[in-house]
Amino acid sequence: MVNMKASMFLALAGLVLLFVVCYASESEEKEFSNELLSSVLAVDDNSKGEERECLEIFKACNPSNDQCCKSSKLVCSRKTRWCKYQIGK
């Protein structure tokens with residue numbers, strides 16, 4: 001009977017220890033994911049402040065001063081005054 005009480009106590013202590021280890025591991029993962037998300041958002045916020053050298057698709061433009069991104073094959077449409085994709089050239 002003493003062995004059974006001791007084994008039950010050890011089993012219960014093992015379960016408590018397993019719970020504590022899992023809880024600590026989970027909280028570390030949450031902290032890591034929160035830090036990762038914060039760093040990604042910080043990088044995104046920094047890039048918003050910088051101006052691009054050229055305009056992206058569907059951005060308003062001036063046909064006489066075409067600043068649409070040439071690397072993306074964009075041109076300023078005289079009709080709509082937006083940067084659009086140039087097909088065929």
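Keep in mind that glycine also has a Cβ here, set from the backbone N, Cα and C atoms.
Lifted from Swiss-Prot, the feature list:
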- Glu53 to Ala: 2.8-fold increase in ability to inhibit hNav1.7/SCN9A, and no change in activity on hNav1.5/SCN5A (MUTAGEN)
- Glu56 to Ala: No change in activity on both Nav1.2/SCN2A and hNav1.5/SCN5A, and controversial activity on Nav1.7/SCN9A. Small increase in ability to inhibit Nav1.7/SCN9A (according to PMID:23760503), and 1.5-fold decrease in ability to inhibit hNav1.7/SCN9A (according to PMID:23523779) (MUTAGEN)
- Pro63 to Ala: Important decrease in ability to inhibit both Nav1.2/SCN2A and Nav1.7/SCN9A (MUTAGEN)
- Leu74 to Ala: Important decrease in ability to inhibit both Nav1.2/SCN2A and Nav1.7/SCN9A (MUTAGEN)
- Lys79 to Ala: Important decrease in ability to inhibit Nav1.2/SCN2A, and no change in activity on Nav1.7/SCN9A (MUTAGEN)
- Arg81 to Ala: Small decrease in ability to inhibit Nav1.2/SCN2A, and no change in activity on Nav1.7/SCN9A (MUTAGEN)
- Lys84 to Ala: Almost complete loss in ability to inhibit both Nav1.2/SCN2A and Nav1.7/SCN9A (MUTAGEN)
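For Arg81 (mutagenesis position), the nearest neighbour among the listed mutagenesis positions (Glu53, Glu56, Pro63, Leu74), judged by C-alpha distance, is Pro63. In sequence order, Cys76, Ser77, Arg78, Arg81 are the residues of the chain that are 6 or more apart from Pro63 (mutagenesis position) and have a CB within less than 8 Å of its CB.
Only Glu56, Leu74, of the mutagenesis positions Glu53, Glu56, Leu74, have a C-alpha within 10 angstroms of the C-alpha of Lys84 (mutagenesis position). Summary for the mutagenesis positions Lys79, Arg81, Lys84: the Cβ-based neighbour count within 10 Å is maximal at Lys84. Fewest Cβ neighbours within 10 Å among the mutagenesis positions Glu53, Glu56: that distinction goes to Glu53. A Cα-Cα distance of 23 Å separates Glu53 (mutagenesis position) from Lys79 (mutagenesis position). Listed in sequence order, Cys54, Leu55, Glu56, Ile57, Cys68, Cys83, Lys84, Tyr85, Gln86 are the same-chain residues six or more apart from Leu74 (mutagenesis position) with CB atoms under 8 A from its CB. Secondary structure at Lys84 (mutagenesis position), as computed by DSSP, is strand.
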